[in-house]
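> One structure, pasted below without further comment.
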Amino acid sequence: MKLKVTVNGTAYDVDVDVDKSHENPMGTILFGGGTGGAPAPRAAGGAGAGKAGEGEIPAPLAGTVSKILVKEGDTVKAGQTVLVLEAMKMETEINAPTDGKVEKVLVKERDAVQGGQGLIKIG
């Protein structure tokens, strides 16, 4: 399996051997707005569980907003990094899933967010 990993702003292409005997029973987990199979199932709503609305880019995991790279009114392209989340001392780039215009930035830098919470609305 080939993966693209970004470390400290430098992108690397990585080959990974997959041990099929230890498949993840939770399904596919996507980070940084990547594409792939179905997203991992979400836990049943508990206190503070976030849920992105229509047109909103959801946080793929709980963390802290490190950088917001766009502002309302900006035009974005699919795959463009729009925000960076920090979780467990690792940065995760959040990419626009489609081309569009930033309608609303729903968070501020240093905000704590929950997995699934809407970050940016694109129309």
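Each residue, glycine too, has its Cβ placed from N, Cα and C.
Nothing has been swapped: the model has the original residues at all the noted spots.
Feature table excerpt (Swiss-Prot):
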DOMAIN    46-123  domain 'Biotinyl-binding'
MUTAGEN   Ala87 to Met  Reduces activity 10-fold; when associated with L-88
MUTAGEN   Met88 to Ala, Cys, Thr or Leu  Reduces activity at least 10-fold
MUTAGEN   Met90 to Leu  No effect
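How buried are the listed features, and what sits near them?
Mapped onto DSSP classes, the domain 'Biotinyl-binding' (46-123) shows 0 helix, 37 strand, 41 coil.
Within 10 Å of the C-beta atom of Met88 (mutagenesis position) sit 8 other C-beta atoms, taking all shown protein chains into account.
Spatially close to Met90 (mutagenesis position) yet at least six residues away along the chain is no residue at all, judged by Cβ distances under 8 angstroms.
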> Let me check the 10 A CB neighbour count of Ala87 (mutagenesis position). How many other CB atoms are there?
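Its Cβ shell of radius 10 Å holds 17 other Cβ atoms.
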